[in-house]
Amino acid sequence: MNRFTAYAALFFMFSLCSTAKEAGFLHPAFNFRGTSTMSASSGDYSAAPTPLYKSWALPSSLNLTTQPPPPLTDRSYYELVQALTSKMRLDCQTVGDMTWRHLSEMLFASWNSVKEVSLKAASVTLWAIINIWFGLYWTLARLITLFLWTFSIEALCLILLGCITSLIYKGALSLSEHLPVFLFMSPLKIIWRAAFSKRNYKNERAVEGYKGFSVPQKPPKSAVIELQHENGSHLGYANCIRLYSGENALVTAEHCLEGAFATSLKTGNRIPMSTFFPIFKSARNDISILVGPPNWEGLLSVKGAHFITADKIGKGPASFYTLEKGEWMCHSATIDGAHHQFVSVLCNTGPGYSGTGFWSSKNLLGVLKGFPLEEECNYNVMSVIPSIPGITSPNYVFESTAVKGRVFSDEAVKELEREASEAVKKLARFKSLTDKNWADDYDSDEDYGLEREAATNAPAEKTAQTNSAEKTAPSTSAEKTALTNKPLNGQAAPSAKTNGNSDIPDAATSAPPMDKMVEQIITAMVGRINLSEIEEKIVSRVSQKALQKPKQKKRGRRGGKNKQNSLPPTSTQSTSGAPKKEAAPQASGSAGTSRATTTPAPEAKPSGGKNSAKFTPSWRIKQQDSAGQKPDLKLNSKA
């Protein structure tokens, strides 16, 4: 039965398709709009879709007549099925739209409800958490307050014990972290130092085959001083130089600083080297430049000497000074060449010579380091002074020709300058953990404290005389010319020229203070000076010199004795031949401009005879006095 029904349905559909094809399936009359006004409930079947007619198929306006719609029975099955399908599709679309609209409204209302409920639930939950948390803290605070109020001493003890326990725990943790590394690395460091840190230099020895000589002679400007141990035994030497910053400094070998005392043979004073502040220190180059405490030059009775930096050292003869049986001896030496960052020197040295300076005339070249341990090296080495702008060299560039016969190349000089600059910057950035450097502890030294107290309590008269001499005498700084570098082996280094004003500024005005302690000491010392007493003494000395009668100088070419007689107002005419030249007071002289070089002027005459007079005397008629005689004109006799 089911199979028969299926076959009947297929036959019915095939018949419909055949009928539609025969009736003109693609005819324009069967192109429906897809809309209908038929209502299923009214039973009006005449409301079939209106076919679309093309413009050529429309009847003319004259033949239009109202015709009733054909009955449905005249339609084909295809048209009926098509109309039914369109109706069903439209009804389904309408029902679907209404269903979707109702579902959307329901979903939107449900979403709003769920959202409101969720927000309320979250708010209630958060406030519950806040209340519980705050309640816990409030309860805990009340309990702690009650506990501290009731058991104050016990609570304090517990807090201290807790802090101590925490510190012990942190210390144990840190120790457990670093102790294995320390135990592992310490033997490696010891092995490394023993294997690769062998010394390449020894401090002193005599050069084989070099025959030197020694003569008794004092160092230039007493610039070489002895370094001693704390017990007074000999240690080495140090040299005083004048820096371009205007300060005086000590230069010595770096290995001579530990436990050393700077000792003066003139004054007998001793100053520990720990009170000196290093402005340059290099263990690799074995040289140190140190600035001392206030008035250390006066305590040691030394003056700053000139020096030559590494970029200007040339080959040639040199000398160095040592102390033998309480007397200074000058020994010969020869600058031979370069040895790595040092200078090779041919000289005979012995134990205790370290730190002594090598001199070319009055210029310091460097300090003695020792001698290299290589087999082929038969000479000593000298540590040179690096060129540090503003400290050991000026900040400007010399406009001169290139230096001839230099020992170091440009690359070696630049390397020395770079190392010196890094060392100075490292010392400037150094700050102790206790905010107090080792150079600030010179007040705690008993020997130096007694020496400084004795120097401070010196007679005020000596200070007044020194100040008055500086006030009355003309400034000699303008009369001094810049010292040039002395020739070495016939080859001279370039010299800095001055224009009358010293290029080296005064230490009190240009040199920056070492630290606040030194500045306070200087301020206290200046505050102790009695300026009123000094001014009175200066005025008294100047007035005494102004009231003194100038002495008449003898003429070397005229002969005879010049007598200065006081004449009455009606004196006779003068027969001296020239008006008297009054001598200016000593304090009225002015400093003249200094020459730009130390070489003799081309117009200067050789020594051996006196220069002629700087003026030519001329005769003038003396005015007639009220009761005097008329002058007789006479000509001077030519000498």
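Using N, Cα and C of the backbone, Cβ positions are placed for all residues, glycine too.
Nothing has been swapped: the model has the original residues at all the noted spots.
Copied from Swiss-Prot, the annotated features are:
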- HIS255: active site, for protease activity (ACT_SITE)
- ASP286: active site, for protease activity (ACT_SITE)
- SER354: active site, for protease activity (ACT_SITE)
- 207-399: domain 'Peptidase S39' (DOMAIN)
- HIS255 to Leu: Complete loss of viral genomic or subgenomic RNA production (MUTAGEN)
- ASP286 to Ala: Complete loss of viral genomic or subgenomic RNA production (MUTAGEN)
- SER354 to Ala: Complete loss of viral genomic or subgenomic RNA production (MUTAGEN)
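Where Swiss-Prot records a feature, it is marked here on the structure.
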{"residue": "HIS255", "record": "mutagenesis position", "Cβ neighbours (10 Å)": "17"}
{"residue": "ASP286", "record": "mutagenesis position", "Cβ neighbours (10 Å)": "24"}
{"residue": "SER354", "record": "mutagenesis position", "Cβ neighbours (10 Å)": "23"}
Field: Cα-Cα distance linking SER354 (mutagenesis position) and HIS255 (mutagenesis position), given in Å to the nearest integer
entry: 9
Query: For SER354 (mutagenesis position) and ASP286 (mutagenesis position), what Cα-Cα distance in Å is obtained after rounding to a whole number?
result: 10
- request: Summarise the model confidence on the domain 'Peptidase S39' (207-399) as a single mean pLDDT, whole number.
  value: 89
Message: According to DSSP, does HIS255 (mutagenesis position) sit in a helix, a strand, or coil?
response: helix
Message: Going by DSSP, is SER354 (mutagenesis position) sitting in a helix, a strand, or coil?
response: coil
